[in-house]
Amino acid sequence: MAEMKNLKIEVVRYNPEVDTAPHSAFYEVPYDATTSLLDALGYIKDNLAPDLSYRWSCRMAICGSCGMMVNNVPKLACKTFLRDYTDGMKVEALANFPIERDLVVDMTHFIESLEAIKPYIIGNSRTADQGTNIQTPAQMAKYHQFSGCINCGLCYAACPQFGLNPEFIGPAAITLAHRYNEDSRDHGKKERMAQLNSQNGVWSCTFVGYCSEVCPKHVDPAAAIQQGKVESSKDFLIATLKPR
C-alpha cells in the first residue's frame, strides 16, 4: 500500500450570497503518488467542506470541465497531481472569467464565442446515399491538430488580451474557426472570416503564446490565430484591390 502524506491546500472560495469578495480557506488533504487535485477536491467536499463548488465530469482530461488556477497557472484538476506540489498548492477559479461560486465560473461569453464562429460544416450538399466524404491524409492534416480542443477554457484564463478585453472572441473560438476553414469539406469560410476580421477577432491577439503553453491537448491555438491573421490579411488585400 502506498505511503500517505498530507498537503495543505489553499482554496480561494466565494459565495455571492454571503461574501463581498473571494477569501482563502485551508484544508489538510492526505495524498499518495496517484492523488490528483480532483481527488483532493472530492476529499475536501466529502469530509471537510460539503458546500465546496467545482465542476468535473470525466476524470480523464476529455470533457474539459475541471479547469482552474493552480498556483496561478491554468490547469485541469484531473491532470494535476499533488505529488508535484509538495511546497504548497493554491487553487482558484479560472482567471478572466466571472466567478459564480468557489471554483465555478460563468462560461457564457466563451460558449457564445464558440457559437458565433459557426463550428460546423457549411455548404456541403453531399447526401448520405452518395457515400462517405473522403479526405486525403494531407487534407486532414491541415486541420487535425486544431480539432483536439476540449473547450476547457484554460487558454482564455491564460490570455492577457482576453483579460483586458472580455469582448475578444478568444483563442479557442478562433482555433475552432480555423479548424473548419481548413476543412476541405466545408464552404463556410467567408461567413467565419467576418468574425475573425472584426475588431474583437484575430487582430486583438498580440501573440504572447501562453494559450498554447497551457493547452492540455497541445492544440496550439497561438498558431491557429497567426494563420488566421494571414487569411485576414488576404481578405484585406483582396478588398483593397477589388474594383469598386
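Cβ coordinates are placed from backbone N, Cα and C, and glycine is handled just like the others.
Annotated in Swiss-Prot:
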type: BINDING; residues: TYR14, GLN226, GLN227, GLY228, LYS229; note: menaquinone binding site
type: MUTAGEN; residues: CYS58 to Ser; note: Affects center 1 (2Fe-2S)
type: BINDING; residues: CYS58, CYS63, CYS66, CYS78; note: [2Fe-2S] cluster binding site
type: MUTAGEN; residues: CYS63 to Ser; note: Affects center 1 (2Fe-2S)
type: MUTAGEN; residues: CYS66 to Ser; note: Affects center 1 (2Fe-2S)
type: DOMAIN; residues: 140-169; note: domain '4Fe-4S ferredoxin-type'
type: BINDING; residues: CYS149, CYS152, CYS155, CYS215; note: [4Fe-4S] cluster binding site
Taking only the Cα atoms, work out how far TYR14 (menaquinone binding site) lies from CYS66 (mutagenesis position), in Å, as a whole number.
17
Express the predicted model's confidence over the domain '4Fe-4S ferredoxin-type' (140-169) as a mean pLDDT, rounded to an integer.
98
Around GLN226 (menaquinone binding site), how many other C-beta atoms are within 10 angstroms of its C-beta?
16
Other CB atoms within 10 A, centred on CYS63 (mutagenesis position):
16
Which has the fewest other CB atoms in a 10 Å radius around its CB: CYS58, CYS215, the listed recorded positions?
CYS58
Alpha-carbon distance [CYS78 ([2Fe-2S] cluster binding site); CYS58 (mutagenesis position)] in Å:
9
Check the Cα-Cα distances from CYS63 (mutagenesis position) to the binding-site residues CYS149, CYS155, CYS215, GLN227, GLY228 and tell me which is shortest.
CYS149
Pop the Cα-Cα gap between CYS66 (mutagenesis position) and CYS215 ([4Fe-4S] cluster binding site) into the table, whole Å please.
13
